[in-house]
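Below you'll find the structure, written out as structure tokens, and then a few comments.
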Amino acid sequence: MLKQIDYQGKLEEIAEKFQGRKTEVSKEVNKTVQQIVADIQKNGDTALFNYAKKFDGYDVNTSNLLVTRMEREAGLEQIDEDYFRILRRTKSQIEEFHKHQLGNSWNIFKENGVIMGQIARPLERVALYVPGGTAAYPSTVIMNAVPALLAGVKEIIMITPVKADGKVNPNILAAAEVCGIETIYKVGGAQGVAAVAYGTESIPKVDKIVGPGNIFVATAKKICYGVVDIDMIAGPSEVLVIADKTAKPKYIAADLMAQAEHDKLASAILVTTSEKLVQQVDEELNRQVQNLERREIIESSIRNYGGAIVVKNIDDAFDVSNQLAPEHLEVLTSEPLTQLPKIKNAGSIFIGEYTPEPLGDYMSGSNHVLPTGGTAKFYSGLGVYNFIKYLTYSYYPKEVLADFKEDVETFAKSEGLTAHANSISVRFDEM
């Protein structure tokens with residue numbers, strides 16, 4: 001199942017394939033989403049309700065758009081206390097990690113009377129998109145909501161599509177309850193994204209949209225970006241495992257498949273110094289996959305977008321990883337902590353054989369909303385800082401402005417901006 005990749009002189013080619021798995025948006029999809037967004041922008045609730053009926057089969061109107069307290073209670077009754085305990089523990093773990101990301105306000109008081117500084121302010125209102133149906137992920141609710149809560153976002157609303165019965169997945173309701181999210185709208189798809197981006201008669205406009213979705217949701221987020229902020233446009237998931245001869249083959253195989261089961265476009269790559277380990281991992285893959293429900297998806301993704309790269313030494317392994325910039329990076333070597341400084345590009349790093357990537361998907365504390373497709377070279381995972389904006393300010397007394405007067409005027413005139421220069425000089429005309 002696990003093919004060996006010859007990377008000698010082909011690293012750029014490998015990276016291109018690894019990073020080129022993004023689902024291409026067809027002209028038809030893009031055109032359809034543009035029409036939906038324009039319709040919502042122009043016709044508000046009327047268009048929103050029509051699309052909900054057309055795509056989801058739910059006959060939504062102003063009276064049943066919001067999840068009521070009674071509906072929440074009915075859904076929550078289906079959740080046992082142990083699951084609530086797990087959700088609360090997950091939230092606590094995420095909070096403990098993310099509270100260290102809180103932005104700071106600061107100021108500088110100079111002897112000449114100048115005051116400069118930065119003010120950290122949370123976004124006012126954020127929308128969390130949560131996919132509906134059987135593939136609902138309550139962990140994503142917590143991963144997106146906790147950083148926003150810690151940042152101090154005043155209002156978090158949730159949008160999620162429902163089927164004809166109008167019911168929201170109980171696990172999603174439970175996660176929302178644990179996070180204190182009170183407002184849940186029963187709409188989704190591109191129409192839901194457009195509704196929170198532009199606002200309708202019933203749904204308020206937000207400052208930022210976060211959360212995963214299908215190609216229509218992702219395209220709508222991309223189109224609406226600029227009108228509203230978004231988290232990122234995520235592609236298929238990926239994991240890269242760096243391992244030496246001390247690593248356990250069965251652990252590596254299990255971790256590769258854990259990522260591969262997400263999607264047929266998911267990528268699971270092993271980079272190792274041991275050819276023997278590649279053979280052992282392949283044997284484990286073939287053995288373990290027999291008992292897994294998503295076997296077809298796993299085999300397809302590993303066959304088409306997985307593989308093993310054998311390198312001469314561990315430094316070469318990190319060079320490969322830094323070039324690929326994986327969403328998830330596992331380091332399974334004899335001394336993994338000492339090799340942390342070698343890592344330049346990765347969405348999130350999992351160090352040692354008892355820190356498997358799925359722990360990070362749920363309860364390690366780090367966020368699982370991460371850059372994909374090589375974008376970890378310039379993007380970070382979701383954090384508190386994504387829900388904070390920074391306002392800079394400065395105060396200059398007249399005598400200090402006088403000291404800068406000629407330099408600023410000269411600079412402005414060199415750029416042909418004489419009104420800029422005049423803004424400075426006019427303050428000294430009376431002198």
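Glycine is treated like the rest: Cβ placed from N, Cα and C.
In the three-state DSSP classification, Ala38 (variant position) falls within a helix. For the natural variant Ala38 to Glu, the note given in Swiss-Prot is In strain: IL1403.
Asn43 to Ser appears in Swiss-Prot as a natural variant; the accompanying note says: In strain: IL1403. If you take the C-beta of Asn43 (variant position) and look for same-chain residues 6 or more apart in sequence within under 8 angstroms, you find none.
According to its DSSP assignment, Arg69 (variant position) is helical. A natural variant is reported in Swiss-Prot for this position, Arg69 to Pro, and the note states: In strain: IL1403.
For the recorded site, Gln191 (NAD(+) binding site), the DSSP three-state label reads helix. Residues near Gln191 (NAD(+) binding site) in space but far in sequence (CB under 8 A, at least 6 apart, same chain), listed by position: Ile36, Ile40, Ala47, Leu48, Tyr51, Ala52, Phe55, Ala220. Under the heading NAD(+) binding site, Swiss-Prot lists Tyr129, Gln191, Asn214, citing similarity to another entry as support.
In three-state terms derived from DSSP, Gln259 (Zn(2+) binding site) belongs to a helical segment. Within 10 Å of the Cβ of Gln259 (Zn(2+) binding site) there are 29 other Cβ atoms, across all protein chains. Annotation comment: Swiss-Prot describes Gln259, His262, Asp361, His420 as Zn(2+) binding site, evidence class similarity to another entry.
Taken from Swiss-Prot, the feature active site, proton acceptor covers Glu327 (among others). DSSP assigns Glu327 (active site, proton acceptor) to coil, not to a helix or a strand.
Annotated active site, proton acceptor per Swiss-Prot: His328 (among others), in sequence order, evidence recorded as similarity to another entry. The Cβ of His328 (active site, proton acceptor) has 27 other Cβ atoms within 10 Å, all protein chains considered.
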**OP:** For the recorded NAD(+) site, enumerate neighbouring residues of the same chain (Cβ within 8 Å of the Cβ centroid of Tyr129, Gln191, Asn214, site residues themselves excluded), in sequence order.
**Re:** Pro131, Ile159, Pro161, Gly188, Gly189, Ala190, Gly192, Val193, Gly213, Phe216, Val217, Ala220
Original post:
Quick one: what's DSSP say for Tyr129 (NAD(+) binding site), helix, strand or coil?
Top reply: strand
**OP:** Using only the residues recorded as binding NAD(+) (Tyr129, Gln191, Asn214), report the maximum Cα-Cα distance in Å, whole number please.
**Re:** 13
**OP:** Specify the nearest of the recorded positions Ala38, Arg69, Asn214 to His328 (active site, proton acceptor), where nearness means the distance between Cα atoms.
**Re:** Asn214
